[in-house]
Amino acid sequence: MAEKKQWHETLHDQFGQYFAVDNVLYHEKTDHQDLIIFENAAFGRVMALDGVVQTTERDEFIYHEMMTHVPLLAHGHAKHVLIIGGGDGAMLREVTRHKNVESITMVEIDAGVVSFCRQYLPNHNAGSYDDPRFKLVIDDGVNFVNQTSQTFDVIISDCTDPIGPGESLFTSAFYEGCKRCLNPGGIFVAQNGVCFLQQEEAIDSHRKLSHYFSDVGFYQAAIPTYYGGIMTFAWATDNDALRHLSTEIIQARFLASGLKCRYYNPAIHTAAFALPQYLQDALASQPS
C-alpha cells in the first residue's frame with residue numbers, strides 16, 4: 001500500500017503536528033494568504049492558512065460554540081453582533097442560532113476565503129450565509145472598526161495567529177477601534193492562542209486591552225486541533241459583573257434560548273473563566 005502524503009504544520013520551529021492527507025480539495029495562494037483544504041480520515045476536512053491549521057470538521061464546534069455562546073449569553077440581550085474574520089462561516093452559524101440577535105455583520109479581508117469555504121466547508125456555515133440578518137463586508141478589520149458608524153453589543157474577533165494578515169488584529173489600533181464601536185456594556189472576545197505555548201501572546205493582549213477596557217480577562221477550552229493545552233480567549237468589557245454571572249443565571253438564559261450544543265453548557269461557561277496558575281502568575285507579574 002502506498003504511503004499517504006503528510007501535511008506538516010509550521011507554527012512552531014522545534015515541534016509540531018502532522019495530518020495524513022487523503023485528498024487535497026483546494027490549494028491556492030490568494031492575494032493575502034496560502035490556503036489549503038484537504039481530507040483526513042480522523043478530522044474530516046481540514047483548512048490551513050500559511051502552514052497553520054485553522055479549523056477541522058471534527059472539532060470546530062468546540063471553538064465556535066465557546067466564542068459565541070459565552071459572550072452572547074453573558075450579555076443577555078445582544079441585538080447587534082460584529083464578527084471580524086470568520087470566513088468559514090461557522091462563527092456566523094452559531095450566532096444565527098440566537099433568535100434575539102437582529103443584525104450580524106462579518107468583516108473578512110479576503111473574499112476568496114468566503115467563496116471557497118462555501119464550496120468546500122459547507123458543514124461549517126450550514127446555510128448561515130443566507131440568513132437575512134447577515135451582512136458581509138470585505139474590508140480590513142482594523143480599518144472597519146475605526147471607520148464604521150455602526151455600533152455593536154458583542155464583537156467576536158475570529159483572528160488567525162498574530163503573524164501575516166492576522167497580526168493587525170492584535171494591535172492597539174484594533175482594540176481601540178473595537179472599543180469605539182462597542183455599545184455601553186458590550187463585550188469583546190478574541191482567539192488568543194494556546195497559552196502554555198503562546199503565553200506572551202496572552203500577556204500582550206491583556207496589556208493592550210487594559211488600556212481601553214476596565215475588565216479584561218480570559219476564558220478557556222480544550223480543542224484537540226490546537227495542540228499544546230488549553231486555548232485561551234480574550235475577554236474585554238466595561239461591565240465586570242458579566243464575567244462573574246452565576247451558573248443559575250446562565251442556565252436560565254440558556255434554557256430560554258433553546259440552544260442545543262455539543263460542547264457548551266452553563267457549567268462549562270462559568271468554569272471556563274478559571275485559569276491555570278501559571279497564566280494567572282504571568283498576568284499578575286506584568287506592570288500595571
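Glycine is treated like the rest: Cβ placed from N, Cα and C.
No substitution from the list is modelled in this structure, which keeps its original residues.
Note on Asp158 (mutagenesis position): other Cβ atoms within 10 Å of its Cβ, all shown chains, come to 27. The DSSP secondary structure for Asp158 (mutagenesis position) is strand. Sequence annotations record features per position, and here Swiss-Prot assigns active site, proton acceptor to Asp158.
Residues or ranges marked as S-methyl-5'-thioadenosine binding site in Swiss-Prot: Gln33, Glu108, Asp140, Gly141, Pro165. Within the same chain, the residues at least 6 positions away from Glu108 (S-methyl-5'-thioadenosine binding site) whose Cβ sits under 8 Å from its Cβ are Gly85, Gly86, Gly87, Val114, Leu136, Val137, Ile138, listed in sequence order. Following the DSSP three-state reduction, the secondary structure of Glu108 (S-methyl-5'-thioadenosine binding site) is strand.
Annotation comment: Swiss-Prot describes His64, Asp88, Asp158, Cys159, Thr160, Asp161 as spermidine binding site.
Annotation comment: Swiss-Prot describes 9-238 as domain 'PABS'.
Swiss-Prot gives this note for the published mutagenesis Asp158 to Ala: Completely inactive.
Under mutagenesis, Swiss-Prot gives Cys159 to Ser with this note: No influence on aminopropyltransferase activity.
For the mutagenesis experiment Cys159 to Ala, the note given by Swiss-Prot reads: Reduction of 23% of the aminopropyltransferase activity.
Here the residue is the original one, but Swiss-Prot notes a mutagenesis experiment at this spot, Thr160 to Ala: Reduction of aminopropyltransferase activity.
Record note (Swiss-Prot) on the mutagenesis of Asp161 to Ala: Completely inactive.
Under the heading of mutagenesis, Swiss-Prot lists Pro162 to Ala and annotates it as follows: No influence on aminopropyltransferase activity.
Listed in Swiss-Prot as a mutagenesis experiment, Ile163 to Ala is described as follows: No influence on aminopropyltransferase activity.
A mutagenesis experiment is reported in Swiss-Prot for this position, Pro165 to Ala, and the note states: Reduction of aminopropyltransferase activity.
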For this session: Can you figure out which of Gln33, His64, Asp140 (the binding-site residues) comes closest in space to Thr160 (mutagenesis position), comparing Cα atoms?
Result: Gln33
For this session: Check the Cα-Cα distances from His64 (spermidine binding site) to the recorded positions Gln33, Asp158, Cys159 and tell me which is shortest.
Result: Asp158
Seminar exercise, completed: Here the Cα-Cα span from Asp88 (spermidine binding site) to Cys159 (mutagenesis position), rounded to a whole number of angstrom, reaches 12
Exercise. Any idea what DSSP makes of His64 (spermidine binding site), helix, strand or coil?
Worked result: helix
Problem set entry | CB within-chain contacts under 8 A for Asp140 (S-methyl-5'-thioadenosine binding site), separation at least 6 | Ile109, Ser168
For this session: Determine, from DSSP, whether Gly141 (S-methyl-5'-thioadenosine binding site) sits in helix, strand or coil.
Result: helix
